[in-house]
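Undergrad: Shown below is the structure under consideration.
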Amino acid sequence: MLLRRRNGPCPFPLLLLLLAHCICIWPASAARDRYARQNNRQRHQDIDRDRDRDRFLYRSSSAQNRQRGGANFALGLGANGVTIPTSLEDKNKNEFVKGKICIGTKSRLSVPSNKEHHYRNLRDRYTNCTYVDGNLKLTWLPNENLDLSFLDNIREVTGYILISHVDVKKVVFPKLQIIRGRTLFSLSVEEEKYALFVTYSKMYTLEIPDLRDVLNGQVGFHNNYNLCHMRTIQWSEIVSNGTDAYYNYDFTAPERECPKCHESCTHGCWGEGPKNCQKFSKLTCSPQCAGGRCYGPKPRECCHLFCAGGCTGPTQKDCIACKNFFDEAVSKEECPPMRKYNPTTYVLETNPEGKYAYGATCVKECPGHLLRDNGACVRSCPQDKMDKGGECVPCNGPCPKTCPGVTVLHAGNIDSFRNCTVIDGNIRILDQTFSGFQDVYANYTMGPRYIPLDPERREVFSTVKEITGYLNIEGTHPQFRNLSYFRNLETIHGRQLMESMFAALAIVKSSLYSLEMRNLKQISSGSVVIQHNRDLCYVSNIRWPAIQKEPEQKVWVNENLRADLCEKNGTICSDQCNEDGCWGAGTDQCLTCKNFNFNGTCIADCGYISNAYKFDNRTCKICHPECRTCNGAGADHCQECVHVRDGQHCVSECPKNKYNDRGVCRECHATCDGCTGPKDTIGIGACTTCNLAIINNDATVKRCLLKDDKCPDGYFWEYVHPQEQGSLKPLAGRAVCRKCHPLCELCTNYGYHEQVCSKCTHYKRREQCETECPADHYTDEEQRECFQRHPECNGCTGPGADDCKSCRNFKLFDANETGPYVNSTMFNCTSKCPLEMRHVNYQYTAIGPYCAASPPRSSKITANLDVNMIFIITGAVLVPTICILCVVTYICRQKQKAKKETVKMTMALSGCEDSEPLRPSNIGANLCKLRIVKDAELRKGGVLGMGAFGRVYKGVWVPEGENVKIPVAIKELLKSTGAESSEEFLREAYIMASEEHVNLLKLLAVCMSSQMMLITQLMPLGCLLDYVRNNRDKIGSKALLNWSTQIAKGMSYLEEKRLVHRDLAARNVLVQTPSLVKITDFGLAKLLSSDSNEYKAAGGKMPIKWLALECIRNRVFTSKSDVWAFGVTIWELLTFGQRPHENIPAKDIPDLIEVGLKLEQPEICSLDIYCTLLSCWHLDAAMRPTFKQLTTVFAEFARDPGRYLAIPGDKFTRLPAYTSQDEKDLIRKLAPTTDGSEAIAKPDDYLQPKAAPGPSHRTDCTDEMPKLNRYCKDPSNKNSSTGDDERDSSAREVGVGNLRLDLPVDEDDYLMPTCQPGPNNNNNMNNPNQNNMAAVGVAAGYMDLIGVPVSVDNPEYLLNAQTLGVGESPIPTQTIGIPVMGGPGTMEVKVPMPGSEPTSSDHEYYNDTQRELQPLHRNRNTETRV
């Protein structure tokens, strides 16, 4: 009708409708606008008035909500859920149908700033929601008329339900069936945790008629004024653990009288009417249901075990709710896997029915804000995986550094984000971030006080690219003007959203002027809320949907600085930005560019950039680095090159087979292998090298040849060594043609002999070439060869004696001729005339001597005269000469004899006669330096331990006149000790000062004040035994094998110095740094004699389980016995500090070792290392390896540690770090009284400041050194019991062969001394000289029982005979340290037994000074043994 009359006059009804609109609608709209403005002003007043109240903490949740209650700032909310489609048909009528999934909240009981807006948030969050993923909190609803119908569709809550301060009279959850209780609510004052908790509410009824199951947690009701019917509910039917509900009512007024349940209700009810009767599916079941659910009372009416809250039938499809997972109307224990095994093909294949586990639901695809990992929807990837396209995939190499988010950013946690790429969680910057605050723990105890955060420290976020949760900014500070430190942030995933307004990016009431997050490309989930920022510009012009992933994501940007004021202030986008807006001022802050984008900066044209080109209509890109100008991508589009051009490409340098010719690459000569020019030689402008080259005699290259060419005539082929460093270095590893020897025309190597020279330049003589034939040769010009002439010829024309030109001796003419002729050549040469021509004729000078048949005239007389003259002349010369020589010799000998007699007379008269002959030992002088320091230079700290004659302190050495502090350990000799202890003290200093090695504890100095002190390096990390026990999970194979190698190196050094340690164990190896260990305890080390390889001890405790059998039986100690102890020490390391033979008594060890007992193979130890350890435990000492061999073996192991030790997680083990700050703290503790201005120095750097730099294992020692086992107890307390692993004074029976001995053995398997004191021991102690001279009987002890003669225990005693009171002893006749008797007799050592010393105790086995210093006495009837 309206269409037919559209051109005619308006009908009357339409006029009335228009009038009604003018009268009613417009005033209503105006009133609504006025109400909105008034409400807005009221809201600002409420926010300002409630700023302090925002921090109000309810007593059960104060610690969890200290970040400011004003977080609930929302002014509006849009629902943000995940809809999961279902394939159920309507005819199934199954109640378990998932629809919309909503995210729960975590704000507990925090008070909202605006309760009306709080109600709107709840309404928008849960409208049409059927599945709450998290907690459902219904709080602070004081208006009893509020509509709660938005709760009608909720069927399942995965967390807990909290109802607090709700005044609505009736709260109804008509379809709620199950509360899973995966997260529970708890009051801090009580231990109970609740899945349903109702408190301080004035509602009359809480109606949940379909609630069937609470899988975890309890139910509680606390101080509810009017709530009825809750006490009638049979909670054991609902709560899975079967407990009853918790009720508490503390008000003075009595509880409200509640109406009775409907008559149709068999037990309890939720409210009035039959629909609120409690339903039962557990208490009414048959016993055959085994405590599960049922759908009837009969035995066969039990629900499936996967059902929760009851069922309608016996199968998995009949469940009302699922206990584990819901998969298309079927309850399952697990979701269908994404991959399944194919038994036919034996491979894993993709499962077409596979689904992901999301909460208690199986879904085909995970929600957009979650990640896929191993068939589950997760919020973050595990440590070894990274997010790639919404799926967790293994990292290719190191994973991007991921840091956990924080509830509030403050000065205490900001440094944890340094170098982070991904923040797994949320970032919140609040007012207290910049003002500081006092932390309060969940148990209401005071936490740390955080200082205000300097805004400059926020630069740590410059490396962050992703935030998996949300970013919340609510802080103000004068310097907090922008978010430029998030300039590299690319994605906010929003896997966790703020409870108010579902915000992923929320900036409220901040002091920001601009955002400047120029690289933010996407907000995957959640809304954008930017409100009440009075100085913030630019945000209103940003097109937020361009960076939001889903269209339903909301944006609230309002009540910031007005656009006209921003424009007035000039805080507007650049003219190069398009309508999408910008993050701040500048052309690099645009979301998109109006013209062109060049590396994130907007420009008007690509021509403004010299080395850029137009990639497309919107993008400029930089030219290739080798292009100075270009017209496209790649080095082949260059218009001008930066370096050189090779064909169509610009390159940084010419390829190997080309050279640079004024910016263009030209081909090298064909024979070159790389070049700088066109020539075919080697040098500038020629080849760099070539495969084959002809060289001159001066080793310069004449020209290059091709690889397959042959050397020309006159040259030979020669290989150039790869290490060549001379003029032929460019040809190293290649070949050259070297010129033959000048005497050789054709050759195969340099030389002129037949083996290398095939043709001579001039002549050949035998096997070598000659320039010309020698005089004793003749020349064959045709063959150009020299032949040897006849021996009797002087010049010849042939090889025979008849070819001579002249003779060496005599000519022999033909016998038929009557006489020689001057020009006759018919003769032979001979060395001796024949009998028939035995006469030599010298008459003809031109002919020379020749053989003749008859003598010449007067030849006989002439011959006789010549012989006589020779004898006369010879005799006349020789006889006088001999006589003169004899006379001179006699006179010299007489003078020498007189001079000796004069010297002897002079020495006798002057008293300088030396009757003692020299006995040179050929041993060099010990020139090691021993530094002496003053007592005032030392600052002692706490006691590290005690020994038999001293204490060990940690301390600091401050050298006088120098501004330096050195951490040291100070060993101080007690004043109560005697002279013998002082001697032993100095002997230890002598040994430690004489030996210097990187793996031996270094003696720094000695203090000779009233109390003698040794100053050594301070080992900050204690002994290696404790270190491996305390850091077992952090020690890898590399560290273990490095320590083993270092111990072997230190012991190899002692072996070279002929020192026997005697007590090598892990407890006597100290740790300076995690990479450096040092062997300690030289107090028991003994120097071997130069003519002996063993040392025999007469007393002292012995670590039985660390010693070789010969040590236990005969007390014989050698370097090979140290090898046995080394094997046990390495076994301790590989077992991380286990005790050897822990369950075997020490008294049984000798017998068991003799029958083949060995330590078992450690779990992490390979067979290679264990075989090495077994070689150290050979019963025959000669079969054991040396320490030099062990050093080589373990160094080889350390090069491939993973091959020889199998430690779980080896690659992830990291030893504890040791920082310079720890060093400074230690110095502050050790020397608190110093002014602190001194610099900290390493002991090695201080003592050797000019050492050449090089690799060194020395590091700073700045930590406290644990107690050394060597100094365990106060030696003055002789009755004390140690009670530890190092000592045990109880005696034990030890077996040696078939002999059983009752010997004292301590708990650490140390064999106690067996010698007993003589009856006059006390007197001898008071008079050592008398004791030394007296003969003391040998007491019956261990050494006597086994029949081994007692040996010299202290050879160094002979060095100090006067000190020890042996004044009458003859001077030793051998080297220092080698005890030798001065007469024909022998020597016997008689040692007193322990017990005669009143101060002796079990812990003195390291400092057994009385036994070690016993004087030696001579006995002519005994034999010397060393």
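Along the chain as shown, residues are numbered 1 onward.
Glycine too: its Cβ is placed from the backbone N, Cα and C atoms.
On a predicted model such as this, the values are computed, not experimentally measured, just so you know.
Record note (Swiss-Prot) on the mutagenesis of I101 to A: Increased binding to spitz; when associated with A-101; A-358 and S-369. Annotation of the mutagenesis experiment Y131 to A in Swiss-Prot: Increased binding to spitz; when associated with A-131; A-358 and S-369. In Swiss-Prot, the entry for mutagenesis Y358 to A states: Reduced dissociation and increased binding to spitz; when associated with S-369. Increased binding to spitz; when associated with A-101; A-131 and S-369. The structure shown retains the original residue. A mutagenesis experiment is reported in Swiss-Prot for this position, H369 to S, and the note states: Reduced dissociation and increased binding to spitz; when associated with A-358. Increased binding to spitz; when associated with A-101; A-131 and A-358. Here Swiss-Prot notes a mutagenesis experiment, D646 to A, with the remark: In tether; No effect on binding to spitz; when associated with A-649 and A-658. H649 to A appears in Swiss-Prot as a published mutagenesis result, with the remark: In tether; No effect on binding to spitz; when associated with A-646 and A-658. Record note (Swiss-Prot), mutagenesis A936 to T: In EGFR-ELP-B1 and EGFR-ELP-B1RB1. The unchanged residue is displayed. Positions annotated as domain 'Protein kinase' by Swiss-Prot: 938-1198. Swiss-Prot lists L944, G945, M946, G947, A948, F949, G950, R951, V952, K971 with the feature ATP binding site, giving sequence analysis as the kind of evidence. Among the mutagenesis experiments that Swiss-Prot reports, R1058 to Q is described with the note: In EGFR-ELP-B1RB1. Feature annotation from Swiss-Prot assigns active site, proton acceptor to D1063. Under mutagenesis, Swiss-Prot gives T1135 to I with this note: In EGFR-2W74. Looking at Swiss-Prot, you'll find the mutagenesis Y1310 to F noted as follows: Weak interaction with EGFRAP; when associated with F-1095; F-1204; F-1218; F-1246; F-1271; F-1342. Very weak interaction with EGFRAP; when associated with F-1095; F-1204; F-1218; F-1246; F-1271; F-1342 and 1405-F-F-1406. According to Swiss-Prot, the mutagenesis experiment Y1357 to F carries this note: No effect on interaction with EGFRAP. Decreased interaction with EGFRAP; when associated with 1405-F-F-1406. Very weak interaction with EGFRAP; when associated with F-1095; F-1204; F-1218; F-1246; F-1271; F-1310.
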Undergrad: Looking at Cβ-Cβ distances, which residues of the chain lie under 8 angstroms from T1135 (mutagenesis position) while being 6 or more apart from it?
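TA: Those within reach of T1135 (mutagenesis position), by Cβ under 8 Å and sequence separation of 6 or more, are P1162, E1163.
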Undergrad: Quick one: of D646, D1063, which of the recorded positions has the smallest count of other CB atoms within 10 A?
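TA: Among the recorded positions D646, D1063, the sparsest Cβ neighbourhood within 10 Å belongs to D646.
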Undergrad: Using DSSP and three states only, what is R1058 (mutagenesis position)?
TA: coil
Undergrad: Within the domain 'Protein kinase' (938-1198), what mean pLDDT does the predicted structure show?
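TA: Looking only at the domain 'Protein kinase' (938-1198), pLDDT averages out to 85.
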Undergrad: Express the distance between the Cα positions of Y131 (mutagenesis position) and I101 (mutagenesis position) as a whole number of Å.
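TA: Y131 (mutagenesis position) to I101 (mutagenesis position), Cα-Cα distance: 5 Å.
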Undergrad: Within a 10 Å radius of its Cβ, which of these recorded positions (I101, A936, L944, M946) has the fewest neighbouring Cβ atoms?
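TA: Per-residue Cβ counts within 10 Å for the recorded positions I101, A936, L944, M946 bottom out at A936.
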Undergrad: Which residues does H369 (mutagenesis position) neighbour through Cβ under 8 Å, counting only same-chain ones at least six apart?
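TA: Spatial neighbours, sequence-distant, of H369 (mutagenesis position): H493, G494, R495, S524, S525, G526.
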Undergrad: What is the separation, in Å, between the Cα atoms of H649 (mutagenesis position) and A936 (mutagenesis position)?
TA: 76
Undergrad: So, three-state DSSP: helix, strand or coil for Y131 (mutagenesis position)?
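TA: The three-state answer is strand.
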Undergrad: Neighbour count, 10 Å Cβ-Cβ cut-off, for Y358 (mutagenesis position): what number do you get?
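TA: Result for Y358 (mutagenesis position): 23 other Cβ atoms within 10 Å.
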Undergrad: How many Å separate the Cα atoms of I101 (mutagenesis position) and G950 (ATP binding site)?
TA: 76
Undergrad: So how many other Cβ atoms are close to Y131 (mutagenesis position), meaning within 10 Å of its Cβ?
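TA: Its Cβ shell of radius 10 Å holds 24 other Cβ atoms.
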Undergrad: Round to a whole number and give the Cα-to-Cα distance in Å for the pair L944 (ATP binding site) and D1063 (active site, proton acceptor).
TA: 20
Undergrad: Would you identify the secondary structure of T1135 (mutagenesis position) according to DSSP, in three states?
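TA: SS state of T1135 (mutagenesis position) = coil.
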